Amino acid sequence: MNRMRWVGEGDIWDLDMSTPVTLEGTARAVPDDPLPLGLSRGTRLSRPKQVEFFHRFMASPLIPSFSPIRPNTGDGGGGGFSLQRVLTLPFSNNWLVSLLGQFDVQRFVTEIDKTKAFGRGSSSTVASRLNTIGKHLKDKSLYALGFCSEFLLSPDDTLLLSYDAYKGDLDKNPRAKAIFNHEFPLHNLTAEAVWPGLFVDKHGEYWDVPLSMAIDLASLPAESGPSYHLCLHHNSGSPKKLHSDTMEVPPPSLLPGLSLKSAVSYRTNMDLWRGTTPKLETCKPYDVFLSSPHVAVSGIIGSVMTAAFGENSIRSKFENDSEGVGGFSLHFPSVNSGFMADALGRASLTAQYGNFQKFFFDLTRFHARLDFPHGLRFLTGATSVAQDLLNSRQPSLEAFQKICPEVLVSLQQQIVGPFSFKVESGIEIDLRNGANPVTVDKTVFAIEYALQVLLSAKAVVSYSPKQNEFMVELRFFET
């Protein structure tokens, strides 16, 4: 219903993370200082629309997923393998209603195995076993239902309303969301209310916030030039770790309160090499955005200012700041508020071989990204190292640690035709850990199927070993 806009891989603002934990299929990054902002992401199809696409155009009547946890399962948070199916009702060209159903296959099999009819050495008849299966299929705790209504209010305005219920109970611990999006010629305006809001922190842990509301005004991603974000975020209620009975300390930014973030950045690109071999005229590339061999570098510099009012005041983040992470900061205890400003930077390298047109091995793509999210820490560390070297002194490990970037690398290789394999991983550098200063974290493996007829779209089957999650999804205009 709404036109797609391309999300560039070099854009500095974080995207929502895909996750099968909920029916909606996404989790927002926990806001931090300076990044993530908390509401900054690319346009994507809603989960019901993705599932409907697989049903209609890819001959997939059931969509599988796996997650070790599920909301409100009532069995200690256990998840497992599940299947999804959607029913859509297009009432008009401007109004689409969908009902997304999810069946917990793993729990169903587990419950069946516990019954006497399927026990070891059982002499039950076929009729008895079928009766047992039918009885368990009626167990509403095996099902989750998601109602979604999408309105195209105007060519530039959309409204999405969703209501998800688990264990077949529409009133017990539901998850609801309302999203309004307006597209200006050069900007996107998004207003969102979620109850509860699902967030994921940097350790991969999920948190529920009883009520989360946000308004985001963002300029569209550009190949080069300035961009900005204005983000107003309000939390209400005490956050709780998903499927945890213990009272754990939540990230400060999820506590009740109001925060306002203003971020500006400038991006520049430079081609080191671009292939001149003519493309095949007899066939189209599998993906138009992956059809040009090249080697390019890009850089982003920017700054973020944050004002917080309430329990989510940024004061607690600086009291425990042992590494000098925080930038310029002020705190006003009398009104329970604070202010912070910091700089940030990013450098990236992309190298691609092949036009992604031939049937075999016509695409090899490598991407490396260095993030410097705390400009003041980097500046103080670089200054300290430079002074020590000029004075013929050995720089300290603490100074070197401050200038170490956050690293993300990805490699994509065509296998056959539109199929390609992709692996993405973060690299953490901790020079103070002499035994293991470099660790690989947040690795994700994926098989991608390029949908050639849609120019730049792909069906993605991904697996995250850290979170033990498996998911099938549809993505548009993303590299």
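Cβ from N, Cα, C; glycine included.
So, quick note: what you're seeing has the original residues, none of the substitutions.
Applying an 8 A CB threshold to same-chain residues 6+ apart, the list for PRO20 (mutagenesis position) reads SER65, PHE66, SER67, SER82, GLU469, PHE470, MET471. Among the mutagenesis entries in Swiss-Prot is PRO20 to Leu, noted as: In tgd4-1; accumulation of trigalactosyldiacylglycerol (TGDG) in leaves and slightly pale green phenotype.
According to Swiss-Prot, the mutagenesis experiment LYS114 to Ala carries this note: No effect on phosphatidic acid binding. In the three-state DSSP scheme, LYS114 (mutagenesis position) falls into the helix class. Over all protein chains present, the Cβ of LYS114 (mutagenesis position) has 10 other Cβ atoms lying within 10 Å.
While the structure shown retains the original residue, Swiss-Prot records the mutagenesis experiment LYS116 to Ala with this note: No effect on phosphatidic acid binding.
Under its mutagenesis entries, Swiss-Prot includes ARG120 to Ala with the note: No effect on phosphatidic acid binding.
For the mutagenesis of SER128 to Ala, Swiss-Prot gives this note: 40% decreased phosphatidic acid binding. The structure shown keeps the original residue. In the three-state DSSP reading, SER128 (mutagenesis position) counts as helix. SER128 (mutagenesis position) is surrounded by 15 other CB atoms, counting those within 10 A of its CB over all protein chains shown.
Its Cβ taken as reference, ARG129 (mutagenesis position) is surrounded by 15 other Cβ atoms within 10 Å in the chains shown. Here Swiss-Prot notes a mutagenesis experiment, ARG129 to Ala, with the remark: 40% decreased phosphatidic acid binding.
Experimental mutagenesis is annotated in Swiss-Prot for LYS135 to Ala, with the remark: 40% decreased phosphatidic acid binding. In this chain, none of the residues that are 6 or more apart from LYS135 (mutagenesis position) has a CB less than 8 Å from its CB.
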Checklist entry - To the nearest whole angstrom, what is the C-alpha distance linking SER128 (mutagenesis position) and LYS114 (mutagenesis position)? => result 15
Checklist entry - What is the separation, in Å, between the Cα atoms of LYS114 (mutagenesis position) and ARG129 (mutagenesis position)? => result 12
